[in-house]
Amino acid sequence: MTNIRKTHPLLKIVNSSFVDLPAPSSLSSWWNFGSLLGVCLAVQILTGLFLAMHYTSDTATAFDSVTHICRDVNYGWVLRYLHANGASMFFICLYLHVGRGLYYGSYTYSETWNIGILLLFAVMATAFMGYVLPWGQMSFWGATVITNLLSAIPYIGTELVQWIWGGFSVDKATLTRFFAFHFLFPFIVAALVMVHLLFLHETGSNNPTGIPSDSDMIPFHPYYTIKDILGFLIMLTALSALVLFSPDLLGDPDNYMPANPLNTPPHIKPEWYFLFAYAILRSIPNKLGGVLALVLSILVLAIVPMLHTSKQRSMMFRPLSQCLFWFLVAILLTLTWIGGQPVEYPYVIIGQMASVLYFLTILVFMPLISIMENHLLKW
């Protein structure tokens, strides 16, 4: 008798994706982040659902409803901080997942890579809208500043901003629609994840060597299921420690003050995971130029597959490219630091230099170094 998991119409889809899936035998821990992102998404949807049961999306009561969740709802504070810090974990895993893709040349699977970029934008939009919901000072002013960037679009900019706001300023209509979209988007993300996996399973996984591994495959279960579960335990332990010991470590103290349109905070800044893009935005003195640079800082990933000039797929055996990759990581950390600093000397010039180096490294240095390595290897 054939196993039910191989014959049942629904179970055989699960079986071919998570049980009998042939996987390369050499996958390192860097391949754990995809499944960790799945866990993050599940945690965010579940905690978000329970938070939505107690939250009110009205400017008069939004801030108080979050306070009520933390003080009066059973374990409401756990839900709230799991959701807030879960977002940070989500982005840590996202950036490491993208970094893995860049390092090991996974971007050559262009369909999977492009859906991944779409997912990155969707998650960023979701996180931005979620940050507005507690209706604290940084929520209000962050929403005002970031949505206002759309006014840089020629001709339709101003009308577009007012259309998004639902009025002439960030107000009740804005908060209500942001709540609606913040609730909807994670399900769109979940659907995109399915497409992401569909394209990935068409080609099969890449591996650290970048060499086709068709001759050396092992079943996903039990080898990688147990490896993924270990990853889940490590990540959930880290998240629990963050939530229970220092839940406000990554937040902004200004967000514990109710939104006040008459009082601007001294430094308006987004959550830490957007600071690198915010630094690139601020480093350009022109509004439209800044907005374009902001979008391109993520969209540049879409042209990385076209700039792959190396004869090897992975950076595993390319020491010069490895140096350049870690240089790029250092630039991104510098930009993250600059994004949280005030707009004054020397931070402005450091931000401008780091922004230029960020684009130069991806668009110019990496392709050139790859060509140089080809010549050194006499290929």
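Just so you know, glycine gets a Cβ as well, placed from its N, Cα and C.
Nothing has been swapped: the model has the original residues at all the noted spots.
Sequence-distant neighbours of H182 (heme b b562 binding site): residues of the same chain at least 6 apart with a C-beta under 8 Å from its C-beta are G48, T126, M129, G130, L133. Annotation source Swiss-Prot lists heme b b562 binding site at H83, H182, citing similarity to another entry.
DSSP gives H97 (heme b b566 binding site) a helix state. Among the features that Swiss-Prot reports, heme b b566 binding site is placed at H97, H196.
The ubiquinone binding site annotation in Swiss-Prot covers H201. Sequence-distant contacts of H201 (ubiquinone binding site), defined by Cβ-Cβ distance under 8 angstroms and a gap of at least six in the same chain, are S16, S17, L21.
For D64 to N, Swiss-Prot lists a natural variant annotated as follows: In strain: Isolate TK 43176. In the three-state DSSP assignment, the secondary structure recorded for D64 (variant position) is helix.
A190 (variant position) falls within a helix when secondary structure is assigned with DSSP. Listed in Swiss-Prot as a natural variant, A190 to T is described as follows: In strain: Isolate TK 43176.
Note on P253 (variant position): other Cβ atoms within 10 Å of its Cβ, all shown chains, come to 11. Secondary structure at P253 (variant position), as computed by DSSP, is helix. Among the natural variants in Swiss-Prot, P253 to Q has the note: In strain: Isolate TK 20579. The residue drawn here is the original one.
Swiss-Prot gives this note for the natural variant M353 to T: In strain: Isolate TK 20579 and Isolate TK 43176. Annotation note: M353 (variant position) sits in a helical segment as assigned by DSSP. The Cβ of M353 (variant position) has no same-chain neighbour under 8 Å that is 6 or more residues away in sequence.
Long-range Cβ neighbours of I369 (variant position) (same chain, at least 6 residues apart, Cβ-Cβ under 8 Å): L320, S321, L324. In the three-state DSSP reading, I369 (variant position) counts as helix. In Swiss-Prot, a published natural variant is listed as I369 to T, annotated In strain: Isolate TK 43176.
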Cβ atoms near H97 (heme b b566 binding site) (within 10 Å, other residues, all chains): 20
Rounded inter-Cα distance in Å - H83 (heme b b562 binding site), D64 (variant position): 18
H196 (heme b b566 binding site) to A190 (variant position) - Cα separation in whole Å: 10
Of the recorded positions listed as D64, H97, P253, the one whose CA lies nearest the CA of A190 (variant position): H97
